[in-house]
Each structure stands twice: as C-alpha cells, then as structure tokens.
Amino acid sequence: MEAIAKYDFKATADDELSFKRGDVLKVLNEECDQNWYKAELNGKDGFIPKNYIEMKPHPWFFGKIPRAKAEEMLGKQRHDGAFLIRESESAPGDFSLSVKFGNDVQHFKVLRDGAGKYFLWVVKFNSLNELVDYHRSTSVSRNQQIFLRDIEQVPQVHGGDRATSLPQQPTFVQALFDFDPQEDGELGFRRGDFIQVVDNSDPNWWKGTCLGQTGMFPRNYVTPVNRNM
C-alpha cells in the first residue's frame, strides 16, 4: 500500500526513515508495531510513525465485496489478468485474489505463514503490495500463464462521447480521502466533502459533482451516505 505524509518526520534512530510532508511512501509492513509501519522512500527503508501518514488505497483493493460481485465486475473486463483483491468471505481476516482468464474468473486464496508473510505458492512477501507487483511478471497460476494487470478504468472523455447512467434519485457519497486531479476531466475534493453521483456505471471511476465542479473520481475514495439535499 502507499501512504501520503501529513507532516515532516526526521529520523532519530538508525532504523527510522525521514520524510517530508506530501511525500508518497510505500508501506512494506503494517504489522511490525502498533504505532510504527515499515516503509520505503527513494530506495531507502525504515520505520515511520503511523500517525504521520494517511493511507492511500490501491485501485485493486475492494475490501468486503462478495465473490459473485467480483466475478461480475471482472467478467466485464477485456483482458486476461485483470484482477482485484478482496477480503475473504469464508475466512474473515484473510484475503482472496480474483483474476479474469478467458471467459472465467479464477480465485486464489492469499496464504500467510507464522511470521505474517503473504504468499500464493512458494515465494513470500511482506505485504500484499509486494505480492501484486511480483505477480505482474510471474504467473499467479501453475497451469496457465496469467499475469496480473490493473482493471481498466473509464477513459477521460467530454460531452456526449460517453452516455452516462443516471441514478433515478440523487445519490450522495462522502470523501474518505483528499483527491487531487491528475488529468483533465477528473474531480478534485477534500476529505469530508459530499459529492453527488451522476454516473456509477463503472466499478472503478464514478462521475459526480462537488462545489459546482463535475468530473470523474475513484470510487474507493468515497463512502455512501444517507443525506437528503
């Protein structure tokens, strides 16, 4: 997982990692200590205080979604290897990897050893992030060549280039994190902002309005709310 630094931090021990506010750090292990994470920045790694950072969700992590929903979403993808990681339905606290291959969706249980390392087969990793990166170039299956690739996102388009699916009644969500637009057509917002959803037809990117602006935003940055406006 990645995290954004909320404050400057200067290391006071050899095994700590210094960083500046706004830096994007790669979190390697969230279970080393209750108050410290192990992270990497600019090729260096060390421990960082967890209250100095804000976790940035990956587009491939979908949390508590049912197996059937994962199959429905991945079934719409065009390319083999499109994947997501979800929390296991049968084993709370564990994770499952769902991957599109051909006309089917395959599911792999993410295993953990006594030291807390993650693995599918033999090679073990400190984090889900490392496992995903490894299997982008090494097959997740022993029977077929399946390499992980991100789910396709909605291209940034304008005007009538793409028909939108409008909810029958206004739907509102609230931002869990700050989001700064990276491309034209994206909608920026701050944590806590309310956004009216005008198109939720894609599993990854929704279209909405906030403070008079309209654009696309990542759906895993928001949470549904019950709000009459």
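Glycine too: its Cβ is placed from the backbone N, Cα and C atoms.
Annotated features in Swiss-Prot:
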- 1-58: domain 'SH3 1' (DOMAIN)
- Pro49 to Leu: Unable to reinitiate oocyte meiosis (MUTAGEN)
- 60-152: domain 'SH2' (DOMAIN)
- 168-227: domain 'SH3 2' (DOMAIN)
- Gly215 to Arg: Unable to reinitiate oocyte meiosis (MUTAGEN)
Densest Cβ neighbourhood among Pro49, Gly215 (mutagenesis positions), 10 Å radius: Gly215
Taken over the domain 'SH3 1' (1-58), the model's mean pLDDT: 85
Pairwise CA distance, Gly215 (mutagenesis position) versus Pro49 (mutagenesis position), rounded so that it is a whole Å: 34
DSSP-derived class (H/G/I helix, E/B strand, else coil) of Pro49 (mutagenesis position): strand
Residues in the domain 'SH3 2' (168-227) grouped by DSSP into helix, strand and remaining coil: 3 helix, 29 strand, 28 coil
